[in-house]
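Everything on this sheet refers to the single structure shown next.
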Amino acid sequence: MARWLLQILIISSLHLSSVSSQQETSFVYESFLDRQNLYLDKSAIVLPSGLLQLTNASEHQMGHAFHKKPIEFSSSGPLSFSTHFVCALVPKPGFEGGHGIVFVLSPSMDFTHAESTRYLGIFNASTNGSSSYHVLAVELDTIWNPDFKDIDHNHVGIDVNSPISVAIASASYYSDMKGSNESINLLSGNPIQVWVDYEGTLLNVSVAPLEVQKPTRPLLSHPINLTELFPNRSSLFAGFSAATGTAISDQYILWWSFSIDRGSLQRLDISKLPEVPHPRAPHKKVSTLIILLPVCLAILVLAVLAGLYFRRRRKYSEVSETWEKEFDAHRFSYRSLFKATKGFSKDEFLGKGGFGEVYRGNLPQGREIAVKRVSHNGDEGVKQFVAEVVSMRCLKHRNLVPLFGYCRRKRELLLVSEYMPNGSLDEHLFDDQKPVLSWSQRLVVVKGIASALWYLHTGADQVVLHRDVKASNIMLDAEFHGRLGDFGMARFHEHGGNAATTAAVGTVGYMAPELITMGASTGTDVYAFGVFMLEVTCGRRPVEPQLQVEKRHMIKWVCECWKKDSLLDATDPRLGGKFVAEEVEMVMKLGLLCSNIVPESRPTMEQVVLYLNKNLPLPDFSPYTLGIGTFAPVLVDASSLVVSSASWSLSGPSMSSSSPNHSPYAWQSTDQPWGQTIDTKNSLHIVAEPEKPSPAVKMVTLPAEDPQSNHSSISSQRVQPVKREKRRLHQILVAFPWINKQYFKLGLPKHIVHVSLFFFLQLARL
């Protein structure tokens, strides 16, 4: 039994000896080269000079260094300790310093959960102020953080479980000689002494420059019960932490002494301290090169700036003449449009039309705009164009795209209008990626565009001819209401006058046959609107060459469906049959009526609006009426004259009365081969397209000037076209333009006049 008790005593004494060897009451680091008792973490390293570097000049770092052995505090008496260390905070040139250095007393050396920057490498947002987090820290902080109640960017504080200091003061020391506190710049890069003393329940903190003795008055003195803060006082670790953020610096510990007895701290020997490294700018030698280099650089910079200035000036250059001053209120600067469209970038590109590219833009006032860039080769007609653009700006109608103004550069015009968020109508008709418009939406668009054209023809101060009515020029606003836009070809003339233009411009399929000989008129707009109505209803383009012959031309195809009493078969299949049949038939018939090749048989836009709103019944006509369902394409390059090979006969009203047509005119044609082509410079195109095979002799019924007069029937065999007669016909039309302009005095449509002249030439040849 005694032997067994002796063994227990021996083992216990060995265990106590082991614990005593692992715990210490004091230590000193005159150099940190002996790393046996050091615990280093994160960016903390020991330099060859013996300096302990906690952080280097890198962003968002933190470093920890602890004495590896726990401190042996008394388990019964009051807790006390003293520590004295020398540190240096060296900022990187041109940067603010890091977040500072902290002396730490903690039951653990593990701070992997901590955050850098303002949390100093020992705290984080979740542990901030937690009573279960047992940490005492003395901070030398060089960043002002109002969230943590910092007083400035150069202070010393006492932290308990939180980065919010329980005691804080600007870095300074008490001078007995001056009897006042002298400030210290923590980021001076010079070594600074720090003393931390705790006895009883009072914690004192002092700082001073390296050459100054410990001040007689501490900088901070605050009561703290460390017995409550550290219930397990037998296992506490002392060390340092440092952190950086976007503010960076090198943070060093040069020397460190610690003891649980205040009087047993080892004295500092300044002569043995390692030198603190300071980053310095490279030494510059004064030489001729150094003197000339700034001069050369200055000249180069001036040259570059001058080049950029002239390039920028040329980039935003505009053309402005004296006559444009009256239009200044409607003119945009190119600079503002360039910035609004982000330099006409691809991201703002909306599309490309026949007259230019369109871009989306945002003005500084928040207004969205569409900018069309139109090229022109000279100044001829520009003044008239600008004047008409400004006049268009005065047009006010809910179904017109508002035109805000213009900008003019060399060989370029820019038209500024309101941006329509839902794009153009043709995208919703032909693009499967776009949502399908219902019939009710399409009818609203048709009615709106009809109202807009009526306004342009009769409601404005001058008659406005749009000259390019088609689905791609119809824009849809946020509510999918139709807005007529793209006035790039519009022309003005006084009410009761004629449009001062003879140029045949427009889009193939929408151009009235008389456009090339008579020029633009309200009737040519009506024709294009008729094609547009059929386009919206049928969901197809006016001419689609890839289809079968009978379906190739929309106008003819719709008329053929009407002849077969199957008009609804021509409707857009994407509607899925969801429409009002009466409305669809009315719109289709009205489209055929408006696209009649006989101009006098077309309604006015005022009548069209009344028809669409059911305020006026449609006139009595059929698919066999003269000019209904006949497609007469117009070739606008005027390089040849084309007439179909056919024979014609003239008769009086007695023949027309037996015809199913209710119009006094009947024009039948054949699907015979097209007439031969003769090349003549600046000649006009007259194209007659046959409808279906028939005998060589066909008939044209003309109105009689006198109901009592008798007209003999003139018949002939098929006569082949002859180049000479075509040339003569062209020469007659060019030499006697009054035939086109005064044809109405003869009571005959101009097409009949042209065909009659041709056949009279043929008969004369025979």
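Note: Cβ is positioned from N, Cα and C throughout, glycine not excepted.
Those substitutions? Not in this structure, it's all original residues.
All protein chains considered, the CB of ASP468 (active site, proton acceptor) has 25 other CB atoms within 10 Å. Under the DSSP three-state reduction, ASP468 (active site, proton acceptor) is assigned to coil, being neither helix nor strand. Annotation source Swiss-Prot lists active site, proton acceptor at ASP468, citing sequence analysis.
The secondary structure of LEU350 (ATP binding site), as reduced to three states from DSSP, is extended strand. Swiss-Prot lists LEU350, GLY351, LYS352, GLY353, GLY354, PHE355, GLY356, GLU357, VAL358, LYS372 with the feature ATP binding site.
For 344-616, the entry in Swiss-Prot reads domain 'Protein kinase', with the evidence type sequence analysis.
One mutagenesis experiment named in Swiss-Prot is ASP147 to Asn, and its note says In dorn1-6; impaired increase of cytoplasmic calcium concentration in response to extracellular ATP. Taking the Cβ of ASP147 (mutagenesis position) as centre and 10 Å as the limit, one finds 8 other Cβ atoms among all the protein chains shown.
ALA306 (mutagenesis position) carries a helical DSSP state (H, G or I). In the shown protein chains, 10 other C-beta atoms lie within 10 A of the C-beta of ALA306 (mutagenesis position). Listed in Swiss-Prot is the mutagenesis experiment ALA306 to Thr, annotated as follows: In dorn1-7; impaired increase of cytoplasmic calcium concentration in response to extracellular ATP.
Neighbours of ARG467 (mutagenesis position), defined as other CB atoms within 10 A of its CB across all chains, total 26. For the published mutagenesis ARG467 to Gln, Swiss-Prot gives the following note: In dorn1-9; impaired increase of cytoplasmic calcium concentration in response to extracellular ATP.
Under mutagenesis, Swiss-Prot gives ASP486 to Asn with this note: In dorn1-5; impaired increase of cytoplasmic calcium concentration in response to extracellular ATP. According to its DSSP assignment, ASP486 (mutagenesis position) is coil.
The annotation that Swiss-Prot gives for the mutagenesis experiment ASP525 to Asn reads: In dorn1-2; loss of kinase activity. Impaired increase of cytoplasmic calcium concentration in response to extracellular ATP. Proximity of ASP525 (mutagenesis position) to non-local residues of its own chain (separation of 6 or more, Cβ distance below 8 Å) is seen for LEU453, LEU456, HIS457, LEU465, HIS466, ARG467, VAL469, MET605, given in sequence order.
Reduced to three states, the DSSP call for ASP572 (mutagenesis position) is coil. The note that Swiss-Prot attaches to the published mutagenesis ASP572 to Asn is: In dorn1-1; loss of kinase activity. Impaired increase of cytoplasmic calcium concentration in response to extracellular ATP.
Using CA atoms as reference points, the recorded positions ALA306, ASP468, ASP572 were checked against LEU350 (ATP binding site), and the closest is ASP468. Candidates ASP147, ALA306, LYS352, ASP468, ASP572 (recorded positions) were compared with ASP486 (mutagenesis position); those inside 10 Å Cα-Cα are ASP468. Of all the recorded positions in the record (ASP147, ALA306, ASP468), the one with the smallest CA separation from LYS352 (ATP binding site) is ASP468. If you compare Cα positions, ASP572 (mutagenesis position) sits closest to ASP468 out of the recorded positions ASP147, ALA306, GLY356, VAL358, ASP468. Note on LYS352 (ATP binding site): other Cβ atoms within 10 Å of its Cβ, all shown chains, come to 11. A straight line from the CA of VAL358 (ATP binding site) to the CA of ASP147 (mutagenesis position) spans 52 Å. Confidence over the domain 'Protein kinase' (344-616), given as mean pLDDT on the 0 to 100 scale, stands at 86.
The DSSP secondary structure for ASP147 (mutagenesis position) is helix.
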